[in-house]
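Take a look at the structure below.
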Amino acid sequence: MPPVSASKAKRDAKKAEREAKKAAAGKTIRKLGRKKEAAAEESEVDAAAREIKMMKLQQDKDGLSDRVVTGVLSSLETSRDIKLSSVSLLFHGKVLIQDSGLELNYGRRYGLLGENGCGKSTFLKALATREYPIPEHIDIYLLDEPAEPSELSALDYVVTEAQHELKRIEDLVEKTILEDGPESELLEPLYERMDSLDPDTFESRAAIILIGLGFNKKTILKKTKDMSGGWKMRVALAKALFVKPTLLLLDDPTAHLDLEACVWLEEYLKRFDRTLVLVSHSQDFLNGVCTNMIDMRAQKLTAYGGNYDSYHKTRSELETNQMKQYNKQQEEIQHIKKFIASAGTYANLVKQAKSRQKILDKMEADGLVQPVVPDKVFSFRFPQVERLPPPVLAFDDISFHYESNPSENLYEHLNFGVDMDSRIALVGPNGVGKSTLLKIMTGELTPQSGRVSRHTHVKLGVYSQHSQDQLDLTKSALEFVRDKYSNISQDFQFWRGQLGRYGLTGEGQTVQMATLSEGQRSRVVFALLALEQPNVLLLDEPTNGLDIPTIDSLADAINEFNGGVVVVSHDFRLLDKIAQDIFVVENKTATRWDGSILQYKNKLAKNVVL
């Protein structure tokens, strides 16, 4: 056999390699083909989940912001105050803020107000990502996402984040010295930050914050990957409070807290000595925490001094004066127009008419006083129902524990009842079983002993913290309700009216629900709840995401409803408006509170440890 040349040997080897790869590829393709069908459905779910995530982050498919902003820094680069002029904000082409101003002074605590869907969360995101020209030395933290799932316990998570923050500041000090020299004005606040962090006390201070937010000696050691979304939000909040950024942005921080934790957070934030911008729909909380208000209304940011009550009083006075000026000016305009019209061609009056027309033209050029645009007020309404004789819902000596923890009863020998006149508030710290009690009422959970009696015609309507999970966020509200209740009606106009009755109107009905605010999605859930025509309402944190006027409308609807109501809520003002009976859930039972909800709040405030 003649010898094979080296070049031919290489060619043969490459050919064999290609054939081997081809054969392997064929096997791979066959394997992939078998897996492809199984993975198809999963990949569609993943794609939908990613789409929803990107919409919530307000980013396009490439991860770029869907927001368009303008703003000019008017304060000094070295200042801890932030002053911006020419502030504008567009989201998906919709103007949210136009040519406005923003001033955030160090040490002040601002409440950001505005109706659902006006763009408060979008504005906070734009601030947090420095789409506005905020100096780099001002560190910013936005709380709008839970802590990441990890192997770290709640305590370790907060301490680790604090260590990262300390390292970040040390690196920034080093960078500032190299770039600006050791005399830089930026160094003093950085040294203050380092001193305030105090690594020797990391664990003890982190534990105080976590316990204040509702953790106990056991749950503080639980891994974040094993926590529910609500508890992960508390961990993220604890981290934010612990590292104390120069600019702290909190988007509805009380949404996942019980009354006790809300009181603790209110007391803590009262002492926050940096800059805070807070979105909250709890009037009581805003009154307790805020030194200033920013009203996001009519595409403008309007600043007010004082807390929410002070803002409400000042705004009412300003609007009253504005309407007086508007009416006076309109009378003057009508008088001028009437004179001009009556002047006709009379020679002696034509000159006067021209003079008055100039006055009118100047008034218009200078800008006429605009009438006050009233808030959009709509009324929640739960359909009236047939009255049922008592007992409608009764617990007789029940005891309950979860199967995963049979040695620890949540309830023992509990007696409790609900009838058509009930307006019951369940209060108490997280983990004592308030939501569990509602699930026992619905029959979702069954007690191990005792008896639960339900009237044969009772129809329970349930609103929970997880009610929004039923919504397909890739659909519009209009598409979703029509598809879900296709047996009721296929007519879009019918569903427009149904959603409109709960304050979701116009474009809010037709855009994908992932782009709606939490409050707007809540309105969809309430519209669905009303369709079921329940005669007893079980409401678990119904105010989450709702703006203050909407919460007032909800309170009115509950008071006008002729069925029974049981509410779990952290909103003291709602409970003050509706609760006739307050039951404190603790020590494995529910005990009637002899006093008002505000007296209960004062009791909690006395026990706060900071």
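Start at 1 and count along the chain as shown; that gives each residue its number.
Using N, Cα and C of the backbone, Cβ positions are placed for all residues, glycine too.
What you see is the original sequence, not a version with the noted changes.
Feature annotation from Swiss-Prot assigns domain 'ABC transporter 1' to 82-323; the stated evidence is sequence analysis. Here the domain 'ABC transporter 1' (82-323) has a mean pLDDT of 94 out of 100.
Residues or ranges marked as ATP 1 binding site by Swiss-Prot on the basis of sequence analysis: Gly114, Glu115, Asn116, Gly117, Cys118, Gly119, Lys120, Ser121. Neighbour count (other Cβ atoms within 10 Å of the Cβ, all protein chains): 20 for Cys118 (ATP 1 binding site). In the three-state DSSP reading, Cys118 (ATP 1 binding site) counts as coil.
Over all protein chains present, the Cβ of Tyr346 (mutagenesis position) has 10 other Cβ atoms lying within 10 Å. As a published mutagenesis entry, Tyr346 to Ala appears in Swiss-Prot alongside the note: Abolished ATPase activity, leading to impaired ability to stimulate VMS1 activity.
Residues or ranges marked as domain 'ABC transporter 2' in Swiss-Prot (evidence: sequence analysis): 393-610.
Feature annotation from Swiss-Prot assigns ATP 2 binding site to Gly428, Pro429, Asn430, Gly431, Val432, Gly433, Lys434, Ser435; the stated evidence is sequence analysis. When Cβ atoms from all protein chains are considered, those within 10 Å of Ser435 (ATP 2 binding site) total 18, not counting its own.
Swiss-Prot gives this note for the published mutagenesis Gly519 to Asp: Abolished ATPase activity, leading to impaired ability to stimulate VMS1 activity; when associated with 229-D-E-230. Its own atom aside, the Cβ of Gly519 (mutagenesis position) has 23 Cβ atoms within 10 angstroms in the protein chains shown.
With Gly119 (ATP 1 binding site) as the anchor, the candidate recorded positions are Tyr346, Pro429, Gly431, Gly519, and the one with the nearest CA is Gly519. Surrounding the centroid of the Cβ atoms of Gly114, Glu115, Asn116, Gly117, Cys118, Gly119, Lys120, Ser121, where the record places ATP 1, the chain contributes additional residues within 8 Å, namely Met296, Ser517, Gly519, Asp547. Using a 10 Å Cα-Cα cut-off around Gly117 (ATP 1 binding site), the recorded positions Pro429, Lys434, Gly519 reduce to Gly519. A separation of roughly 11 Å, to the nearest angstrom, links the Cα atoms of Cys118 (ATP 1 binding site) and Gly519 (mutagenesis position). Taking a C-beta cut-off of under 8 angstroms and a sequence separation of 6 or more, Pro429 (ATP 2 binding site) has the following same-chain neighbours: Gly214, Asp258, Glu260, Ala261, Glu586. Among the recorded positions Gly114, Glu115, Asn116, Tyr346, Gly519, the residue whose Cα lies closest in space to that of Val432 (ATP 2 binding site) is Gly519.
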